[in-house]
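Data block below; observations after.
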Amino acid sequence: MTEIYEQAKHSLQGEDFSSFNYLFAVNKLLSNPVSYDLGRDLIVRALDSRERFSEHTTILKNMVRKSGLFPYLKKEFTSLTPDDLRVLELYRTPFSDGYVFHSMQFHIFDLLKSGQNVVLSAPTSMGKSAIVDSLLGMGTLKRLVLVVPTVALADETRRRLQERFGDRYQIIHHSSQVCHSDQAVYVLTQERVNERDDIVDIDLFVIDEFYKLAFRQLKSGDIDHQDERVIELNIALSKLLKVSRQFYLTGPFVNSIRGLEKLGYPHTFVSTDFNTVALDVKTFGIKANDDKAKLKALGEIAHACVDATIIYCKSPTVAGLVARELIRLGHGTPTENPHVDWVSEEFDADWDYTVALRNGIGLHFGALPRALQQYTADQFNAGKLRFLLCTSTIIEGVNTIAKNVVIYDNRDGTRSIDKFTHGNIKGRAGRMGVHFVGKIFCLEEIPEDNLNQEVDIPLGIQGIDTPINLLASVQPDHLSEFSQDRFDEVFINDRVSIDLVKKHSYFRVEQFEMLQSMFEMMDDNEFSSLVFHWTPATNFLKTFAKIIARLVPHTFSRNGVPVKPTDVMIAKLAGYLSAESYSEYLKNQIDYARQWISEGEKRTLSIALNNDLKLITNTFGYTLPKVLSLMEDVVKHHAVKRGIRSKVDYTHVKLAFESFHLPPGVNALEEIGIPIQTLHRLVDLLEFSDEADVDELSQYLRDTQDIWSRSIGYVDQMFIRRALGIRRH
């Protein structure tokens with residue numbers, strides 16, 4: 001059957017092409033379940049070359065029907081028979097008269113509609129989100145939880161659902177929101193699922209990218225049991241299984257999932273290769289570190305590919321290097337627009353992101369401020385940027401429309417990517433209804449098959465290596481006898497409190513013990529630097545830095561800040577806390593970076609700025625508030641033991657780190673795409689309520705549009721309007 005497929009595929013480009021023979025081969029492949037996917041692939045390729053099938057349009061249409069690609073039946077053909085129209089009516093989605101299911105979507109929708117638990121493993125292009133929207137469109141489900149891997153994807157999902165179902169459902173996506181409706185959809189990361197206590201009586205929960213439930217296998221063959229995001233996702237799964245009537249797990253192609261059945265949750269596992277686009281893959285086999293050969297190959301690809309192209313790179317630094325090389329080779333399009341000027345002013349004109357954007361090339365990476373991520377993706381999808389250079393953010397569900405994908409590196413940071421992740425990146429090429437055939441260019445060899453295409457869920461497969469902080473926070477019903485025994489053994493001596501581990505599940509038991517030991521060894525003078533309730537005590541930052549260096553050193557070291565000695569770390573902490581604003585801190589850091597570079601440091605300004613953006617978002621905004629919350633509880637305990645009666649409350653310091661120097665709550669607007677710099681200008685202009693949630697803040701900005709539209713710049717206004725969904729008159 002493969003031979004029939006290859007011959008037909010090859011013939012499509014030939015001069016003596018016979019459309020009848022091609023469609024005859026398609027029919028043969030579609031008639032055999034073993035070769036059905038190959039037949040469907042040929043149909044997609046035929047639609048990409050419609051002009052070659054003008055003599056046999058009816059046969060082509062019938063083959064489209066036979067392949068189950070009903071959306072193409074609706075979109076690509078005008079002369080539809082009554083029977084064709086009946087098929088389209090049968091496969092029409094409940095949320096839109098204009099959207100039609102393909103056969104696999106309909107199958108999954110039918111399983112879920114009948115109340116079954118479903119685990120779906122399918123390619124990126126299959127259209128998994130349309131199934132969720134259709135379930136909502138039926139109107140029979142009242143409360144749903146959608147668990148997504150990133151805040152960026154939560155925001156993208158929120159926008160889609162708000163537009164389609166905002167009149168019927170309250171869309172909850174931020175910790176500040178209170179549920180006030182009988183009909184609600186929670187769109188949250190796993191950490192936010194675990195923070196909320198109002199997630200009860202759920203009709204259906206969905207976990208997107210369910211493979212993230214499994215601990216990663218390292219190159220050495222060992223399993224990384226310390227990934228706190230995997231732990232948090234398993235805790236969320238346990239919580240949701242307990243309060244939900246049904247679940248739907250989705251992700252890219254894997255072979256099997258293990259662990260759910262041991263927990264007593266029957267489910268239907270569907271693994272399908274149902275693609276709505278065809279993919280052509282070319283491999284170059286260049287060595288990993290041979291940048292010269294890679295850049296040469298990339299130049300050839302850029303010359304040959306005129307359509308929208310995503311280039312996957314292992315890091316923002318490499319993405320910046322590649323962008324500058326594309327510009328040097330003449331593949332940039334010099335652009336002058338207000339957004340480029342805004343970025344130059346607010347960040348720096350020499351920053352890789354600014355230089356790329358000025359030349360019609362987009363950069364997209366995790367530490368990039370949300371508003372710039374959204375703007376870049378919007379411009380790319382609108383066809384205004386030919387190239388989009390991404391890091392692993394491409395895997396996290398950024399919604400893009402690209403004809404071509406170039407995989408420049410087979411790594412994510414310093415980690416090698418496996419065939420599983422490689423395939424996930426490839427799935428970003430092509431787009432149903434836009435690009436029939438996607439082209440993939442792999443500059444290195446394709447990774448070999450590995451066992452990572454099986455997903456083992458730690459919650460269901462509990463062993464000697466299952467982290468105690470995971471076990472402490474899951475539902476008691478989900479603990480195995482073996483885990484209960486381990487659990488009792490760890491907590492028998494009361495050195496570490498169970499309640500503390502449950503409350504701070506981000507941290508491993510060894511980290512709790514480490515912190516306890518540090519406090520026990522502190523003299524009164526050092527310990528007193530931790531006892532305060534508003535303004536940090538003298539020498540607090542010195543002691544805090546010492547604790548960070550022991551507990552979570554990577555939060556600084558992976559972002560270019562040495563943790564030993566702690567002087568540089570203390571300077572960063574002090575610089576951030578004492579700055580008047582986010583902008584002031586960034587500008588100061590850029591000035592320092594320029595000074596280092598002039599003194600011969602090998603780091604570039606872009607590396608320094610990208611590291612600081614990561615520090616602000618990941619370290620200051622996320623990790624350090626968690627460390628402070630844990631410290632506060634442990635300090636209170638030790639203060640009592642030491643006979644200290646003073647009040648201990650770190651709320652003010654935590655807010656200083658996580659709020660970007662904005663009033664309480666206002667930073668929530670950054671998540672929906674309003675830059676922090678713009679928010680500072682709005683704070684100077686308007687009176688924000690301290691008690692308002694993100695919905696109320698958004699409404700307040702809509703109500704005050706007459707004020708801010710006269711007082712702040714054009715680009716700031718564009719960001720606000722995009723975030724709030726305000727269309728210009």
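Cβ coordinates are placed from backbone N, Cα and C, and glycine is handled just like the others.
The noted changes are left out; the structure has the residues it started with.
Residues or ranges marked as domain 'Helicase ATP-binding' by Swiss-Prot on the basis of sequence analysis: 109-271.
Marked as ATP binding site by Swiss-Prot on the basis of sequence analysis: Ala122, Pro123, Thr124, Ser125, Met126, Gly127, Lys128, Ser129. When Cβ atoms from all protein chains are considered, those within 10 Å of Gly127 (ATP binding site) total 20, not counting its own.
Secondary structure at Ala152 (mutagenesis position), taken from DSSP and collapsed to helix, strand or coil, is helix. Mutagenesis annotation in Swiss-Prot: Ala152 to Asp, described as 100-fold increased survival following 3000 Gy ionizing radiation; the structure shown retains the original residue.
Residues or ranges marked as domain 'Helicase C-terminal' in Swiss-Prot (evidence: sequence analysis): 297-472.
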- Item | Neighbours of Ala122, Pro123, Thr124, Ser125, Met126, Gly127, Lys128, Ser129 excl. site residues, C-beta within 8 Å of centre, ATP | Thr276, Gly427
- Pro123 (ATP binding site) to Ala152 (mutagenesis position) - Cα separation in whole Å: 21
- Query: Out of these binding-site residues, Ser125, Ser129, which one has the fewest other C-beta atoms within 10 Å of its own C-beta?
  - Reply: Ser129
- For Lys128 (ATP binding site), which residues in the same chain are close in space, meaning a Cβ under 8 Å from its Cβ, but six or more apart along the sequence? Ile108, Leu120, Ala122, Asp208, Thr250
- Note on the structure: Going by C-beta under 8 A and a gap of 6 or more residues, the same-chain neighbours of Met126 (ATP binding site) are Met104, Gln105, Thr272, Phe274, Asn275, Thr276
- Ala152 (mutagenesis position) has its Cβ surrounded, within 10 angstroms, by a count of other Cβ atoms equal to 23
- Query: Can you tell me how far the Cα of Gly127 (ATP binding site) sits from the Cα of Ala152 (mutagenesis position), in Å?
  - Reply: 19
